Amino acid sequence: MKNKIVFAPIGQGGGNIVDTLLGICGDYNALFINTSKKDLDSLKHAKHTYHIPYAEGCGKERKKAVGYAQTYYKQIIAQIMEKFSSCDIVIFVATMAGGTGSGITPPILGLAKQMYPNKHFGFVGVLPKATEDIDEHMNAIACWNDIMRSTNEGKDISIYLLDNNKREKESDINKEFATLFNDFMNMSESHAEGVVDEDEISKLLTMKKSNVILEFDDKEDIQVALAKSLKESIFAEYTTNTCEFMGISTTRVVDVEAIKSIVGYPRRTFKGYNSKKNIVVATGIEPQKTTVQMMNEIIEDKMKQRREVTSKSENMIIEPIALDDEDNKSVISSNEKEISIDNVEKEIDINDFFSKYM
């Protein structure tokens, strides 16, 4: 299954996620795309890279990134689709708050989907922390809207929406997603009691709309363990209690109905066993619009803070000290003569005058 997938991370954040995945398992295909050559050079496991010609980063400017996409879309898509023509599944990866990944990914994904209708496309997107700035949140919302517009509101692709608020460090999100995704792909490893096989993994992987991957500890009550796993998950929260397909791979017999009651009721379930971890993959969930929409509230709060600070800003005009009448009279009645511009160098030592300001 792994050799059927090509990851197309765009920008620094997306590149770091896939670089982490390749560090865990080098069997995946990947083409790293960036406007910054320095970011590409910093990757540890990248075999295939594409630097946007003449670009030196986007400075979190989405419009600039969209401009690069418009100019170089043929080259970008050709690099992915021709170099990895045997791959049936193309997964774009980007952090949504920046410039390069946020701006380039939606149009390239939308175009590639139209150009290659027989391929399956996915998107791994990362939402910003609440502490990030207004522009980052604006970028993330714009990226989400562009992805929704170019993919029939998420109905044409698989989405893995991660939330940086769920962990202190972004690197923790990267490592956890990489581990979860790789465990998902390994569910078909042999077990005497049966496994979730390759065909079933393919069905889970190519199901449209949003997907989540969970792991839970079976040392405590399964519903308690799963509720905890779902609450602490790196994936953006979803509000529906249904999904299309569910994959369950556990180390022992578990109450499947208890899992469904927490994660969501599927149309079809694939059940198997493994010797290492308890994994649940829920696919075909409605995209997490509510979570993304909450960023508008964050933006409003930050703008309100800025307005309050601006309204308290100190007046920059300095009021001069008024002179008393005698001083005023002495200035007015001064007998000193004016100096014309033509004679200034004769009357004033210019070098000495300006030396006081050096």
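Heads up, residue numbers simply count up from 1 along the chain you see.
Just so it is clear, glycine is given a Cβ too, placed from its N, Cα and C backbone atoms.
Keep in mind the model shows the original residues, not the substituted ones.
Asn174 (GDP binding site) falls within a helical segment according to DSSP. Within the same chain, residues at least 6 positions away in sequence whose Cβ sits under 8 Å from that of Asn174 (GDP binding site) are Asn16, Ile17, Thr20. Positions annotated as GDP binding site by Swiss-Prot: Gln12, Gly13, Gly14, Gly15, Asn16, Thr95, Gly99, Thr100, Gly101, Glu132, Asn164, Glu170, Asn174.
In the three-state DSSP scheme, Thr100 (mutagenesis position) falls into the helix class. For Thr100 (mutagenesis position), the number of other Cβ atoms no farther than 10 Å from its own Cβ, over all displayed protein chains, is 32. Here the residue is the original one, but Swiss-Prot notes a mutagenesis experiment at this spot, Thr100 to Ala: Reduced GTPase activity, lower critical concentration value, filaments are more stable, forms more stable crystals. More 2-stranded filaments are seen than with wild-type, interacts normally with TubY.
For Asn182 (GTP binding site), the count of additional Cβ atoms within 10 Å of its Cβ stands at 16 [all protein chains shown]. Annotation source Swiss-Prot lists GTP binding site at Asn182, citing similarity to another entry.
Looking at Swiss-Prot, the entry for mutagenesis of Glu200 to Ala says: Reduced GTPase activity, lower critical concentration value, filaments are much more stable. More 2-stranded filaments are seen than with wild-type. The Cβ of Glu200 (mutagenesis position) lies under 8 Å from the Cβ of Ser188, Gly247, Phe270, Gly272, each of which sits 6+ residues away along the same chain.
Straight-line distance linking the Cα atoms of Gly14 (GDP binding site) and Thr100 (mutagenesis position), rounded to a whole number, equals 10 Å. For Gly99 (GDP binding site), the same-chain residues 6+ apart in sequence whose C-beta sits under 8 angstroms from its C-beta are Gly11, Thr35, Gly57, Cys58, Gly59, Lys60, Glu61, Arg62, Lys64, Ala65, Asn139. When secondary structure is read from DSSP and collapsed to three states, Asn16 (GDP binding site) falls in the helix class. In terms of C-alpha distance, the listed binding-site residues Gln12, Asn164, Asn182 place Gln12 closest to Thr100 (mutagenesis position). Note: the Cα of Asn182 (GTP binding site) and the Cα of Gly101 (GDP binding site) are spaced 23 Å from each other.
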